[in-house]
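Peer 1: So that we are looking at the same thing, I have put the structure below in structure tokens.
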Amino acid sequence: MERLLIVNADDFGLSKGQNYGIIEACRNGIVTSTTALVNGQAIDHAVQLSRDEPSLAIGMHFVLTMGKPLTAMPGLTRDGVLGKWIWQLAEEDALPLEEITQELVSQYLRFIELFGRKPTHLDSHHHVHMFPQIFPIVARFAAEQGIALRADRQMAFDLPVNLRTTQGFSSAFYGEEISESLFLQVLDDAGHRGDRSLEVMCHPAFIDNTIRQSAYCFPRLTELDVLTSASLKGAIAQRGYRLGSYRDV
């Protein structure tokens with residue numbers, strides 16, 4: 001039985017090096033999908049590059065942990081900037097959910113303004129949409145808009161009946177031990193679970209000054225090498241996977 005594999009590169013719009021890496025991994029590798037940060041410093045560059053790559057499916061990378069929000073978020077920002085203190089607020093059950101809802105709508109409308117179409121799907125920077133307080137908001141919004149959502153089904157959330165998502169999701173292709181064998185192990189693990197559709201998250205990039213400031217820096221370049229490996233596409237096909245995007249879900 002043929003299974004669907006979505007290889008999604010996060011962080012489109014983060015920097016020019018990130019953008020170029022994603023485009024390279026699409027043109028000469030196995031990346032089929034990406035998600036864009038509409039408040040990223042290189043989002044206009046990402047939009048420009050995407051016009052020459054119509055096969056690349058583009059979703060929205062909802063941002064609540066970096067940069068400036070599009071709306072006033074006094075309950076989540078410090079000095080007007082978003083940050084990782086969102087985890088502390090979540091633990092204290094003090095998230096400003098109405099502000100988050102308004103920001104989600106604003107980022108979605110900004111995406112359409114930038115790219116001229118709806119995103120293929122939604123996910124989020126640092127997986128914040130999987131917070132128990134935030135997931136119902138994002139899942140309901142995705143279902144209402146008729147777009148798909150990255151969802152880790154191993155987390156016990158109720159999904160709206162009309163929400164499109166993959167059966168499996170993996171963030172395991174990440175870290176200091178990136179290799180082709182690791183990527184294929186992710187596929188084999190999904191096969192053993194019986195997943196008929198799978199999204200694998202990745203972050204291929206060329207290194208620039210912005211990426212050098214990231215805690216996750218040089219592995220992005222290693223990811224790019226693996227994802228453009230001449231042998232990987234054949235190994236994927238041998239395992240019964242067809243490369244696709246959330247358009248196919």
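Heads up, the Cβ atoms here are built off N, Cα and C, so glycines get one too.
So Swiss-Prot has the following annotated:
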- D11 to A: Unable to induce CnbR and to grow on chitobiose (MUTAGEN)
- H61 to A: Unable to induce CnbR and to grow on chitobiose (MUTAGEN)
- H61, H125: Mg(2+) binding site (BINDING)
- H125 to A: Unable to induce CnbR and to grow on chitobiose (MUTAGEN)
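Describe each of these features in terms of where it is and what it packs against.
Peer 2: Annotation for D11 (mutagenesis position): same-chain Cβ neighbours under 8 Å, separated by at least 6 residues, are Q18, I22, T35, L37, G40, H61, H125, H203, A205.
In the shown protein chains, 29 other C-beta atoms lie within 10 A of the C-beta of H61 (mutagenesis position). The secondary structure of H61 (mutagenesis position), as reduced to three states from DSSP, is extended strand.
The Cβ neighbour count for H125 (mutagenesis position), using a 10 Å radius and every protein chain shown, is 21.
Mapped onto three states, the DSSP output places H125 (mutagenesis position) in helix.
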